[in-house]
Amino acid sequence: MGKSESSVGMMERADNCGRRRLGFVECGLLVLLTLLLMGAIVTLGVFYSIGKQLPLLNSLLHVSRHERTVVKRVLRDSSQKSDICTTPSCVIAAARILQNMDQSKKPCDNFYQYACGGWLRHHVIPETNSRYSVFDILRDELEVILKGVLEDSSVQHRPAVEKAKTLYRSCMNQSVIEKRDSEPLLNVLDMIGGWPVAMDKWNETMGPKWELERQLAVLNSQFNRRVLIDLFIWNDDQNSSRHVIYIDQPTLGMPSREYYFKEDSHRVREAYLQFMTSVATMLRRDLNLPGETDLVQEEMAQVLHLETHLANATVPQEKRHDVTALYHRMGLEELQERFGLKGFNWTLFIQNVLSSVQVELLPNEEVVVYGIPYLENLEEIIDVFPAQTLQNYLVWRLVLDRIGSLSQRFKEARVDYRKALYGTTMEEVRWRECVSYVNSNMESAVGSLYIKRAFSKDSKSIVSELIEKIRSVFVDNLDELNWMDEESKKKAQEKALNIREQIGYPDYILEDNNRHLDEEYSSLTFSEDLYFENGLQNLKNNAQRSLKKLREKVDQNLWIIGAAVVNAFYSPNRNLIVFPAGILQPPFFSKDQPQALNFGGIGMVIGHEITHGFDDNGRNFDKNGNMLDWWSNFSARHFRQQSQCMIYQYSNFSWELADNQNVNGFSTLGENIADNGGVRQAYKAYLQWLAEGGRDQRLPGLNLTYAQLFFINYAQVWCGSYRPEFAIQSIKTDVHSPLNAQVLGSLQNLPGFSEAFHCPRGSPMHPMNRCRIW
């Protein structure tokens, strides 16, 4: 929804101390670097958010005379020995960069292999992972820190933090989880009307009083499962100061709709059906019912048949990019008239959801419908399938979500499905699973522990200064765009200058006298012996905290993500960029490393998020976060034409791991626009910083110019590899291009890159035609 970068000669290489007559200190450092290569900690992060070729618009793709002058100065200054940084931070950074590179590759042929070839050679995907990247490594290291603070019992903390620690201990209490086995799940099944496949005579005992409206409402409000119909509360796209009810098409049991009907996904479907059948059979036996495998298989096949119809009824994500086309506001009467769904009572359904938080529907209540095509198709599906199959499906979606909270035998039932879907053969080690779960559900409490243990508070002000530098470049770059008229440029400038930022963490999580943190989790009462029930509390708390907002004014200062997260975000409804503390660490950012790394790391991230405000989705929202068309017809038309260039460019990248499928340039357009804009803005901001007198430092053992160091650090945050199964899933579902395409596509379009590495026109990294939007 609208809620939610002539080969004049390669660089000089120094293969040994004697060739360049290095000084004693430099030689010593190079020896030290060699020793560090095997042990250097790679701590980077990455954030991961088809058409035919159209004539390209040349949007001032030159490098300005001023930028050329600065680059020449960079090249000149980079040859001086006095600027070599020999601090421990710089030595570690140099070791990391050297280890990740493959200097046998030519940067003008394939810069991704040149920058990341060493990383790809040295890292094997763990059996527990479907993907392994510098982002995953940084997340792993963050989880080690969180494990330490969650297990530390030496200090008594405030109630919110103690609850997080109790939740963690309950997750780690595997002996009790094994002893209780399926008991907690069976108790839940009784609460939600039973699971027909795991009981006898459901049609006679439960069927007569079964109501779809009430079942959907219970799953939504008590278990945070929005099945069949996705009803949720969010900022009104057209009035960002208020909340509104949204109705949309739902998610499915498998990650992508294509898995349900594409021929090449038959193995995944078979494993999914076997997973469903195994779980239902296990529960029947636990209830002392006959296994009746054939009966269970038949009933679950009907569930898969139903879900396949639902998948076909949904609209593919690539056709849902235009939020202005999705948004349809209507009253309850119109909703009922247009989508009767064979007698489905919309007022009853919505009121049952809201009554869980004591909110009453108003006579003139309006809803925003995003999923009109889906709702039009849903009526026939509801008419075809009986109540028993519908109930089997609804309960299955809850069971699927709760499997990870049960004993080991239930996890073993999903092994083949996970192997077919992700390529993984092992479950994640238990403590990591528990750390991730607690951080996801109690992000403010866990974030407070992380900040106290691992975050430098002065990073906030330094990053804020970087944001202003890169925002200024974005505004300056508007003057270079000949596809945009002055009226639209002025509006774009206003929006850019009004982008708000959140950096690191909200202050209240560290303020002992501020009770907001404890109040956030006041309704939760955890027990170390009741992990499954603790999870149900979290589901209910998350659902009801969201539902309560319907009658509340939007809090523009509310943090949309926790502090201990290795990612960054842009919210179009708030015109807000967010940089959690988890990403504000080396090598993305450090006051102790060269500025080339900071601008190529967190600077690129900042530019990426700013540009999201002007991608194919963000551009539909104004400076206040309202969905408003502030574009002239001329500028809007040319934005679409410029976008076609990028769609075509990225659609020509194929992914060998994903059976050589081509990237969907349309689905990935928003992220590609942000990648391109982000690296362009960060590089220009770096050149401006140098032009204004900034003095950078070189890294020992690396004969790289400042500009080359910038681009290598930018590329290396994307180093990573995928299992083939997950690559196939990602190319269907991920809005990001594959990692190598993210690097190659954005740098092919940037003149400053080809100048820094002397790439001749016509070489792979300096194509004859380039795309530019921002």
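For all residues, glycine too, the Cβ spot is worked out from N, Cα and C.
Here's what Swiss-Prot has on this protein:
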type: ACT_SITE; residues: Glu609; note: active site
type: BINDING; residues: Arg131; note: peptide binding site
type: BINDING; residues: His608, His612, Glu671; note: Zn(2+) binding site
type: DOMAIN; residues: 84-774; note: domain 'Peptidase M13'
type: MUTAGEN; residues: Ser133 to Gly; note: Impairs both substrate-binding and enzyme activity
type: MUTAGEN; residues: Asn567 to Gly; note: Impairs the enzyme specificity
type: MUTAGEN; residues: Leu739 to Gly; note: Impairs both substrate-binding and enzyme activity
type: MUTAGEN; residues: Trp774 to Phe; note: No effect
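Overlay of Swiss-Prot annotations on the structure.
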{"residue": "Arg131", "record": "peptide binding site", "Cβ neighbours (10 Å)": "19"}
{"residue": "Ser133", "record": "mutagenesis position", "Cβ neighbours (10 Å)": "25"}
{"residue": "Asn567", "record": "mutagenesis position", "Cβ neighbours (10 Å)": "18"}
{"residue": "His608", "record": "Zn(2+) binding site", "Cβ neighbours (10 Å)": "28"}
{"residue": "Glu609", "record": "active site", "Cβ neighbours (10 Å)": "28"}
{"residue": "His612", "record": "Zn(2+) binding site", "Cβ neighbours (10 Å)": "26"}
{"residue": "Glu671", "record": "Zn(2+) binding site", "Cβ neighbours (10 Å)": "23"}
{"residue": "Leu739", "record": "mutagenesis position", "Cβ neighbours (10 Å)": "26"}
{"residue": "Trp774", "record": "mutagenesis position", "Cβ neighbours (10 Å)": "25"}
Checklist entry - What three-state secondary structure does DSSP assign to Trp774 (mutagenesis position)? => result coil
Next on the checklist: With DSSP assignments reduced to helix, strand and coil, which class does the residue listed as 'active site' get?
Outcome noted: helix
Checklist entry - If we check Cα distances from Trp774 (mutagenesis position), which of the binding-site residues Arg131, His608, Glu671 wins as closest? => result His608
Checklist entry - Cα of His608 (Zn(2+) binding site) to Cα of Ser133 (mutagenesis position): how many Å, rounded? => result 19
Checklist outcome for this item: Spacing of the two Cα atoms, Ser133 (mutagenesis position) and His612 (Zn(2+) binding site), in whole angstrom, works out to 23
Next on the checklist: In whole Å, how far does the CA atom of Arg131 (peptide binding site) lie from that of Glu609 (active site)?
Outcome noted: 24
Checklist entry - Given Glu609 (active site) and Glu671 (Zn(2+) binding site), what distance in Å do their CA atoms have, once rounded to a whole number? => result 10
Checklist outcome for this item: CA pair Glu671 (Zn(2+) binding site) / Leu739 (mutagenesis position), Å rounded to integer, equals 12
Checklist outcome for this item: Expressed in Å to no decimal places, the gap between the Cα atoms of His612 (Zn(2+) binding site) and Leu739 (mutagenesis position) is 18
Checklist outcome for this item: Cα of Asn567 (mutagenesis position) to Cα of Leu739 (mutagenesis position), in Å and rounded, measures 15
